[in-house]
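Pulled from Swiss-Prot:
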DOMAIN    150-258  domain 'C-type lectin'
MUTAGEN   Arg121 to Gly  Increases stability and improves binding to MHC I class ligand; when associated with G-175; G-197 and K-227
MUTAGEN   Thr162 to Lys  Greatly reduces MHC class I peptide tetramer binding; when associated with D-160
MUTAGEN   Ile195 to Pro  Greatly reduces MHC class I peptide tetramer binding; when associated with S-196
MUTAGEN   Glu197 to Gly  Increases stability and improves binding to MHC I class ligand; when associated with G-121; G-175 and K-227
MUTAGEN   Lys225 to Asn  Greatly reduces MHC class I peptide tetramer binding; when associated with T-226
MUTAGEN   Arg234 to Gly  No effect on MHC class I peptide tetramer binding
MUTAGEN   Ile251 to Gln  No effect on MHC class I peptide tetramer binding
VARIANT   Ser2 to Asn  In strain: C57BL/6 and C57BL/6 X BALB/c
VARIANT   Val34 to Ala  In strain: C57BL/6, C57BL/6 X BALB/c and NZB
VARIANT   Glu117 to Asp  In strain: C57BL/6 and C57BL/6 X BALB/c
VARIANT   Lys131 to Asn  In strain: NZB
VARIANT   Val133 to Ile  In strain: NZB
VARIANT   Phe189 to Ser  In strain: NZB
Amino acid sequence: MSEPEVTYSTVRLHKSSGLQKLVRHEETQGPREVGNRKCSAPWQLIVKALGILCFLLLVTVAVLAVKIFQYNQHKQEINETLNHHHNCSNMQRAFNLKEEMLTNKSIDCRPSNETLEYIKREQDRWDSKTKTVLDSSRDTGRGVKYWFCYSTKCYYFIMNKTTWSGCKANCQHYSVPILKIEDEDELKFLQRHVIPENYWIGLSYDKKKKEWAWIDNGPSKLDMKIRKMNFKSRGCVFLSKARIEDIDCNIPYYCICGKKLDKFPD
């Protein structure tokens, strides 16, 4: 009997493509992870270094900002000081200029002051001479008690009591009109110097014009004051040391005549 024939075969198992990829991935993954672990250490150092640099930069920027702020403040203080000094200098120059102008003005006014003093001396001399001349003729026997002059005007006081019309006639007898008071200064002057009596003056009520009028029908700086007195249109006005007032023209009072001088005595 013959021996059976034995046949040998080699069985080869082929890995599937998915399994091959998995094996290959595992084979390659191992070395990469090792490489990553080796490379991560230098990067961490770099990141830390960059963080430190950023921190230093922030600190530097903060310090610079503080320095710039302090510099600006210091600069502003210096500018304010300079401006204050400049303003003080301007004020000092202006003060010096005004002082110089006042000095020059006072120098310029000296001739005017000297002129005014001269005029006053001459006026006083003229007043004294005029009063002396007129006083020497005061006793005329016609009722003139006294007279005197002030500035460019002479005043005649007739001390015979009469009506306003009689006063006007007596003044005309001396070729001097009944007194017209030019302004409030003259009024105050007369009230200081007259004897305490009542005196007719040249102001009466014009019934035709229905207004108060002076003897020459001219204006006076006293008109406004008279209008404020609200006279009652009773006829005529008299003067006393205390007031001027309207009253019946037929009441007898003393009389004041007044005239401006045309020529100064030498």
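Heads up, the Cβ atoms here are built off N, Cα and C, so glycines get one too.
Source: prediction; values computed, not measured.
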Inset, instruction - For the domain 'C-type lectin' (150-258), jot down how many residues DSSP puts in helix, in strand and in coil. - result: 27 helix, 40 strand, 42 coil
Inset, instruction - Within 10 Å of the Cβ of Thr162 (mutagenesis position), how many other Cβ atoms can you find? Include all protein chains, please. - result: 19
Inset, instruction - Tell me the Cβ neighbour count for Ile251 (mutagenesis position), meaning other Cβ atoms within 10 Å of its Cβ, over all protein chains shown. - result: 16
Inset, instruction - Provide the number of Cβ atoms within 10 Å of the Cβ of Glu197 (mutagenesis position), excluding the reference atom itself. - result: 14
Inset, instruction - Using Ile195 (mutagenesis position) as the reference point, find which of the recorded positions Glu117, Thr162, Phe189, Arg234 has the shortest Cα-to-Cα distance to it. - result: Phe189
Legend entry - Nearest of the recorded positions (Glu117, Thr162, Phe189, Glu197, Lys225) to Ile251 (mutagenesis position) - Cα to Cα: Thr162
Legend entry - Segment confidence, the domain 'C-type lectin' (150-258), expressed as mean pLDDT: 87
Legend entry - Thr162 (mutagenesis position) and Glu117 (variant position), Cα-Cα, nearest whole angstrom: 43
Legend entry - Residue from Phe189, Glu197, Arg234 whose C-alpha is spatially nearest that of Thr162 (mutagenesis position), among the recorded positions: Glu197
Inset, instruction - Using C-alpha atoms only, work out the spacing between Arg234 (mutagenesis position) and Phe189 (variant position) and round it to an integer in Å. - result: 26
Inset, instruction - Give the distance between the Cα atoms of Glu197 (mutagenesis position) and Phe189 (variant position), rounded to the nearest whole Å. - result: 15
Inset, instruction - Provide, as an integer number of angstrom, the distance between the C-alpha atoms of Lys225 (mutagenesis position) and Phe189 (variant position). - result: 16
